[in-house]
Structure formats: structure tokens, C-alpha cells
Amino acid sequence: MDAATLTYDTLRFAEFEDFPETSEPVWILGRKYSIFTEKDEILSDVASRLWFTYRKNFPAIGGTGPTSDTGWGCMLRCGQMIFAQALVCRHLGRDWRWTQRKRQPDSYFSVLNAFIDRKDSYYSIHQIAQMGVGEGKSIGQWYGPNTVAQVLKKLAVFDTWSSLAVHIAMDNTVVMEEIRRLCRTSVPCAGATAFPADSDRHCNGFPAGAEVTNRPSPWRPLVLLIPLRLGLTDINEAYVETLKHCFMMPQSLGVIGGKPNSAHYFIGYVGEELIYLDPHTTQPAVEPTDGCFIPDESFHCQHPPCRMSIAELDPSIAVGFFCKTEDDFNDWCQQVKKLSLLGGALPMFELVELQPSHLACPDVLNLSLDSSDVERLERFFDSEDEDFEILSL
């Protein structure tokens, strides 16, 4: 199995193509580039995103479960990538760049440690898979974009260093009042006893010397995830321009989705092609050294990223945004409102101030969903299910 996987992955690396020579701008997570004058900057931006792929020979999930996620963990890895981008923006900033063999700040290794393949890392494959069991997903079962978003939201409660407000907008509706209420609420640590002792905290998200308190903050940084279905079996062309504009926003975290049972993390576009990081490469698991230093080169894509036609995108996706401040959120709202002015384009979701009366009013401070709720949402959004709503065809 390993030999076949390695052979397949070697072929995949040989197939990567350079960017096309085009006057079309390249958009990467809110940044605009020119192929002709900024190619090195494009590749540096791509290489600075955390790239999570299949891994093998990690500690068994649940003690007796799988030691590799090859063949089933691609959407989980994409969920890790979009969430890692939120943590990078939170702790390092969007303009931070990774350089091979250059010393990085401690906060970088703290972010990376939160995703290492072991049971005590906040967003590890172990935590995601085991949290998914509580939501009706057996270990080794494929996730849709909504399911992984729901699981990551629950895991974020334990990450008091990042102190994120995670909101998943359901029913294709983003309610501004709900988000403001959530982000202005201080949430105490819910998982202080769920992770190792203080001496191990640096390996799980807390940098050495970090101060973690429950002091109220005027605005907790927002991770906004919006699961969507943009067509029946293919993406509706009327959504394409709106989708492109999502990658232009400075708050963009990208998109998770891809093709049925083959997930990708989309970070931008050029012309009519999406740019993405592909998790379908199996690499050996990485263990931090005694000083919590991580050999990190395998977590960065150092070749031109993959591209695919937007028309090939499976219509089941989740779009992500990060708003570090309330001003960022207000700016994002204004940009979304302007999208309605795009000629011939359909909005992918609705932005409203208050909860519409025809929708049940959720408890926005409830940080978990029961399994029946998750099962209902999963049936609605996951691409493998045929019972879904069609948006504005």
C-alpha cells in the first residue's frame, strides 16, 4: 500500500505546472499579483500557507485505530489548512512569510504544533476524527465540508491561546447581529483539563511565556465559515463571479471543497482556474524534537500550486473568512453588500442584520450542537447526499 502510494505521489509531483503566461491577475487570499512582475512573490505567498497532507506512521487514533489517513482524511486535512490560515492571520499576520532554513518566531511553531499528528494537539487528525465520532462519523469515514467545519468549531473552544469566535452560517444566511454578539462575548477556557500539563503546553498551541487569561476583550477574532451548495451536480455559472470575489477580499481564508470524495483547499484563482493546495500526498508523520522544534519543510508547498477549472468544482463547499477586529468585520460586510451589484452574478449567501423571522432563532452562545443537529446539517450540505436545496437556479 505504501509503495503504491509513494509511486502515485511521485507522479503527482512531476505533473505540477507552472503558472500560465497571462495578463490576468493572480489572486491569493486577498492579495493581487501579476504573473509577469511578481512571480516570486506569488510562489512565496503560496509556500507560506501551511500545507497539510496525508501522513503515515503517526500514533494510532484512539490508541488502536488507524496510523495513517491515506484515502480518507483529505477533507480533514483541508479543514486543518483553512483553520491554520486563520491562526496564522491571528498570531503572525497575513503578510508573514515562511522562508526555508530561516528562523521563525515562536508563535509560528505554536501554530504548527496545534496541528501535529498526535492526540494532544488541538486540531490534530486525532482530535478531528475522534470529535467526529460524537457527531456520527466513524473514524476513517469521509467528511463533507460542513461536517469538518462543525468539528473544528467545537475544537476551537479548547484553544484559549487563540481565543477565536467561530461562527458557522447556516441556511445560506449570515446574521450580523449574531456575530457581533458572539465576538463581544468573553468565553472562559472550556478545556484546561483536556490537555497536558503546563510543561507541555508549548507543544499544543501555547507559546512559552504566553499569557492566557479570561479578561474580557472588546472583540474576539472571528472565523466565519459558510457551508454552501452552489448547484445540483455542477456549480451554477451564475455563482462563479461571486466566488472569485471572495478570494479578492482581504479577510479571505479560502474555500474547502473539490470533487466528490476528493477534497482540496482553494486559496485563489487566475482567469477561469482555481488555485489550490492538494492534500493527496502521503508523507511520514513528523514528531517535534525535545525543544518542541518541528522539522517544518514538509508543511509548506515548495512547488507551483495545483490549478483546476472553476467549472469542475463540486458545488458543495465551505467559504472561510477571518476578521481580527470589528472594523475588519464591518469592512467585510460592506464588501459583501457590494457583491449584489455585480451584473449577472448571484449572491452565494444572504447578509442580514437580524435573524429572519422564518428561521428558528439559534442560541449563538451555545458552542456545541447535538448529534441530531449535525446529522441534519450534514445531510443538507454534504455532496454525497442527494437531498439538498438548490440556490437560485
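Every residue, even glycine, has its Cβ placed from backbone N, Cα and C.
In the shown protein chains, 25 other C-beta atoms lie within 10 A of the C-beta of Cys74 (active site, nucleophile). Taken from Swiss-Prot, the feature active site, nucleophile applies to Cys74.
Feature annotation from Swiss-Prot assigns active site to Asp278 (among others). All protein chains shown were included, and the count of other CB atoms within 10 Å of the CB of Asp278 (active site) stands at 21.
If you draw a 10 Å sphere around the CB of His280 (mutagenesis position), it holds 20 other CB atoms from the protein chains shown. Annotation source Swiss-Prot lists active site at His280 (among others), citing experimental evidence.
Around Cys89 (mutagenesis position), the same-chain residues six or more apart in sequence whose CB sits under 8 Å from its CB are Leu253, Phe322, Lys324, listed in sequence order. Mutagenesis annotation in Swiss-Prot: Cys89 to Ser, described as Does not affect formation of disulfide bonds; the structure shown retains the original residue.
For the recorded site, Ser121 (mutagenesis position), the DSSP three-state label reads coil. Under mutagenesis, Swiss-Prot gives Ser121 to Ala with this note: Decreased phosphorylation by AKT2; when associated with A-262.
Under the heading of mutagenesis, Swiss-Prot lists Trp142 to Ala and annotates it as follows: Strongly reduced protease activity.
In Swiss-Prot, the entry for mutagenesis Cys183 to Ser states: Does not affect formation of disulfide bonds. The structure shown retains the original residue. Over all protein chains present, the Cβ of Cys183 (mutagenesis position) has 22 other Cβ atoms lying within 10 Å.
As a published mutagenesis entry, Cys189 to Ser appears in Swiss-Prot alongside the note: Does not affect S-nitrosylation. Strongly decreased S-nitrosylation, leading to increased hydrolase activity and autophagic flux; when associated with S-292. Does not affect formation of disulfide bonds.
Where Swiss-Prot documents His280 to Ala as a mutagenesis experiment, the accompanying text is: Complete loss of protease activity.
Experimental mutagenesis at this site is recorded by Swiss-Prot as Cys301 to Ser, annotated: Does not affect S-nitrosylation. Does not affect formation of disulfide bonds. Following the DSSP three-state reduction, the secondary structure of Cys301 (mutagenesis position) is coil. Residues near Cys301 (mutagenesis position) in space but far in sequence (CB under 8 A, at least 6 apart, same chain), listed by position: Val46, Ala47, Arg49, Trp51, Leu277.
According to Swiss-Prot, the mutagenesis experiment Ser383 to Glu carries the annotation: Phospho-mimetic mutant; does not affect interaction with ATG8 family proteins.
Recorded in Swiss-Prot as a mutagenesis result, Ser383 to Ala carries the remark: Decreased phosphorylation, leading to decreased hydrolase activity and autophagic flux. Does not affect interaction with ATG8 family proteins.
Looking at Swiss-Prot, you'll find the mutagenesis Ser392 to Glu noted as follows: Phospho-mimetic mutant; slightly increased interaction with ATG8 family proteins.
In three-state terms derived from DSSP, Cys183 (mutagenesis position) belongs to a helical segment. Taking Cα separation as the measure, His280 (mutagenesis position) is nearest to Cys74 of the recorded positions Cys74, Ser121, Trp142, Cys183.
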